[in-house]
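These notes concern the structure reproduced below.
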Amino acid sequence: MLFTVSCSKMSSIVDRDDSSIFDGLVEEDDKDKAKRVSRNKSEKKRRDQFNVLIKELGSMLPGNARKMDKSTVLQKSIDFLRKHKEITAQSDASEIRQDWKPTFLSNEEFTQLMLEALDGFFLAIMTDGSIIYVSESVTSLLEHLPSDLVDQSIFNFIPEGEHSEVYKILSTHLLESDSLTPEYLKSKNQLEFCCHMLRGTIDPKEPSTYEYVKFIGNFKSLNSVSSSAHNGFEGTIQRTHRPSYEDRVCFVATVRLATPQFIKEMCTVEEPNEEFTSRHSLEWKFLFLDHRAPPIIGYLPFEVLGTSGYDYYHVDDLENLAKCHEHLMQYGKGKSCYYRFLTKGQQWIWLQTHYYITYHQWNSRPEFIVCTHTVVSYAEVRAERRRELGIEESLPETAADKSQDSGSDNRINTVSLKEALERFDHSPTPSASSRSSRKSSHTAVSDPSSTPTKIPTDTSTPPRQHLPAHEKMVQRRSSFSSQSINSQSVGSSLTQPVMSQATNLPIPQGMSQFQFSAQLGAMQHLKDQLEQRTRMIEANIHRQQEELRKIQEQLQMVHGQGLQMFLQQSNPGLNFGSVQLSSGNSSNIQQLAPINMQGQVVPTNQIQSGMNTGHIGTTQHMIQQQTLQSTSTQSQQNVLSGHSQQTSLPSQTQSTLTAPLYNTMVISQPAAGSMVQIPSSMPQNSTQSAAVTTFTQDRQIRFSQGQQLVTKLVTAPVACGAVMVPSTMLMGQVVTAYPTFATQQQQSQTLSVTQQQQQQSSQEQQLTSVQQPSQAQLTQPPQQFLQTSRLLHGNPSTQLILSAAFPLQQSTFPQSHHQQHQSQQQQQLSRHRTDSLPDPSKVQPQ
């Protein structure tokens, strides 16, 4: 029993142990699985990150056009880092020590600042004196542009008395050692000497001035200097000169002024066309300065506000600036000349200003001046000043395809060209434009220790009297281009001797045919320019002559023609031409001006008799004044000699005027006045004569000189209402409808013009009998009508037709006498008309 119980207990314990072991194994497997999963995740994450970095590194490497594996990317990265390390070490070796150079300045900026502080400039010359490099700071010290010195000899800018000494210093120093070892170049080649250098000027005619300078430098072998140590110097050497310089030595020196300058010119413009804006009062005081000004001039706005602009200008530029400002005040806008402005760093900077005056929007008073200042370089200023002086800037002599040994050939070319130009013009010319081509400078200078800093040129030996001939050619060309040649003969006479003499020039020895042909090409170019300018001037002359001829013709048309009034072909009517009247009354009748109707000459007496008989035909052409025939003149004198009121109509008088009759159409109405005046202007006529005609109510015709023609028209009242219409806006001919006194009310538009005193019945018969020969010119039928059509205000549909008939009825005149009793003023006019009317029974038809 006990055994059975113990066995059962043992079996239960074993079962419990097995289950616990199984559970433990399961737990261990779960833990291992979890660890493995986490490890795989971390490994995958690391691989992904590594791949991303490799990919990014490969994208930064150059030459990654093809896909690279990881090892290639790593290898190229290693190569790049190794090369970068070498370059960094090389740069550190040539880097200026940080203890005395600020970290925020580069080597070039620090070098420029050091040169400005030392009042010096860099100069690199060969042992024979050829200049191969000049820093830009030479302009602020000696007023030379770098292009003036490069490829020139240093002896051209040193007085002649110092040539031998400087040449000895440059040449004998290298004879001490035949081999240029690195140790020698580092330790024993230090060289210092003093001499005088020529100062540049804008005008070459100014006397030369020399500055006492000091050279401090050493010799450098051009092939021993590393590319990183060149610091931009290699780029300044021309490519054609580099092979000859590779095995040679140059002298690199810092040239300093013995006497420092207190104020220098800031001539280097790193960014051209820099500008800033300011506003000034009318007294030229600063009112505003924009944010672009401080980096250029150094002043902040509050430092200049209220100060005058003239406080910052150079004393030599004040006169020109004052003229520019006067021009501004006169015209309201303008552009200034080049002038120097003093910066805060005590340096002169060249500026040019565009300015204009702004006005108040309400009262239009000037408020202030707006200025836009532009920074310009000294090269532009010098070129502009020399152009004003008539001197052209010349380019440097050397070209890219010439070597150093071509200097002698250039001299031969310039000498031969000088001979050609001297044959062309024997008169001497002043010195030329640029000092860059100066080859010699003859000035006697005493010992430097006893001479002042600035040595003026001795007048007995001018330093620039021997000049290259090509400079004279440039100056002559500029003078020729500024001349005005008036004809082709002048241009040909100037240019033909040039070519004829140039072609006859012998070619000097050592001078190639190509070089001589280049000179002839230059002469031909000059000749072509002269001929082209001559043709342009001739064309201008011909055009001006043609314009002058047209103006003269127009003046002759205005002053030479008389008064001519034109009739429209569609509107026939009566038109009076140039009426010539004498001044005052005379007892003897001289001549009567004829009136042309449809090309027929009709004397005035025929018109008068025609008015009495009513035979006046319609006219279709303009009236032209012609010479009176002798037969009509005699008949008119015989007829009108007995008139109590006589009319004088001479054909020509001295100092007379012609009166154009601008039409004024008068249509009578009962309420209107009976007197109408028609003024007309009177232009001049060189061949015809005129006077002033006055028609009065008492039927007297008076003629007196004056500037205005006053025509008095007597209007007869009619039963129907009429309107007085001034037709000056129509600008047509004078239309006169002679009065018809019919019994019908339809003939209401009547215009009566009294031109002469009516004669007695016996005189009427005599007038009719005498005028029979002259009236043969009129071939009209007995019954004619005078009509005129006039467009009112340009409207073709609206026409004003004045029609008047002249029937031979005896009841006409009593009917008109009966109609003149409507008003007191018209009654007086009717009495005058009744006294002057002839007996209708004695009027005979023509």
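One-based numbering along the chain as shown.
Glycine is no exception: its Cβ is also placed from the backbone N, Cα and C atoms.
Original residues only: the substitutions mentioned are not part of this model.
Swiss-Prot lists 34-84 with the feature domain 'bHLH', giving sequence analysis as the kind of evidence.
Under the DSSP three-state reduction, SER42 (mutagenesis position) is assigned to helix. What Swiss-Prot says about the mutagenesis result for SER42 to Glu is this: Phosphomimetic mutant with no effect on DNA binding or CLOCK-BMAL1 transcriptional activity.
In the three-state DSSP classification, PHE50 (mutagenesis position) falls within a helix. Residues near PHE50 (mutagenesis position) in space but far in sequence (CB under 8 A, at least 6 apart, same chain): none are found. According to Swiss-Prot, the experimentally introduced change PHE50 to Met is described as follows: No effect on BMAL1 binding.
DSSP assigns HIS84 (mutagenesis position) to a helix. Swiss-Prot gives this note for the published mutagenesis HIS84 to Leu: Impaired BMAL1 binding.
Per Swiss-Prot, the feature domain 'PAS 1' maps to 107-177.
DSSP assigns GLU116 (mutagenesis position) to a helix in the three-state reduction. For the published mutagenesis GLU116 to Lys, Swiss-Prot gives the following note: 3-fold increase in PER1 reporter activity by CLOCK-BMAL1. Some reduction of CRY1 inhibition of CLOCK-BMAL1 transcriptional activity; when associated with K-367 and L-601.
Summarising the annotation, Swiss-Prot assigns domain 'PAS 2' to 262-332.
In the three-state DSSP reading, GLY332 (mutagenesis position) counts as coil. Per Swiss-Prot, mutagenesis GLY332 to Glu is noted as: 3-fold increase in PER1 reporter activity by CLOCK-BMAL1. Some reduction of CRY1 inhibition of CLOCK-BMAL1 transcriptional activity; when associated with L-840.
Residues annotated as domain 'PAC' in Swiss-Prot: 336-379. Per-residue pLDDT, averaged over the domain 'PAC' (336-379), rounds to 90.
For the mutagenesis of THR451 to Phe, Swiss-Prot gives this note: Significant loss in phosphorylation. The structure shown keeps the original residue.
THR461 to Phe appears in Swiss-Prot as a mutagenesis experiment; the accompanying note says: Significant loss in phosphorylation.
Quoted from Swiss-Prot, the note on the mutagenesis of VAL601 to Leu is: 3-fold increase in PER1 reporter activity by CLOCK-BMAL1. Some reduction of CRY1 inhibition of CLOCK-BMAL1 transcriptional activity; when associated with K-116 and K-367.
Under the heading of mutagenesis, Swiss-Prot lists PRO840 to Leu and annotates it as follows: 3-fold increase in PER1 reporter activity by CLOCK-BMAL1. Some reduction of CRY1 inhibition of CLOCK-BMAL1 transcriptional activity; when associated with E-332.
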**Study point:** Pairwise CA distance, GLY332 (mutagenesis position) versus GLU116 (mutagenesis position), rounded so that it is a whole Å
**Key:** 41
Review point. Rounded to a whole number, how many Å is the Cα of GLU116 (mutagenesis position) away from the Cα of SER42 (mutagenesis position)?
Key: 64
Check your understanding: What are the helix, strand and coil residue counts for the domain 'PAS 1' (107-177) according to DSSP?
Key -> 42 helix, 13 strand, 16 coil
Practice item. Grab the same-chain neighbours of the domain 'PAC' (336-379) for me: Cβ-Cβ under 8 Å, and only residues 6 or more beyond its ends, written as numbers and ranges. Key: 139-140, 143, 145, 262-269, 272-282, 284, 287, 293, 296-299, 303, 312-314, 316-317, 320-321, 324-325, 328-329, 385
Review point. Do you know offhand how many angstrom separate HIS84 (mutagenesis position) and SER42 (mutagenesis position) by C-alpha?
Key: 35
Check your understanding: HIS84 (mutagenesis position) has how many other Cβ neighbours within 10 Å of its own Cβ?
Key -> 10
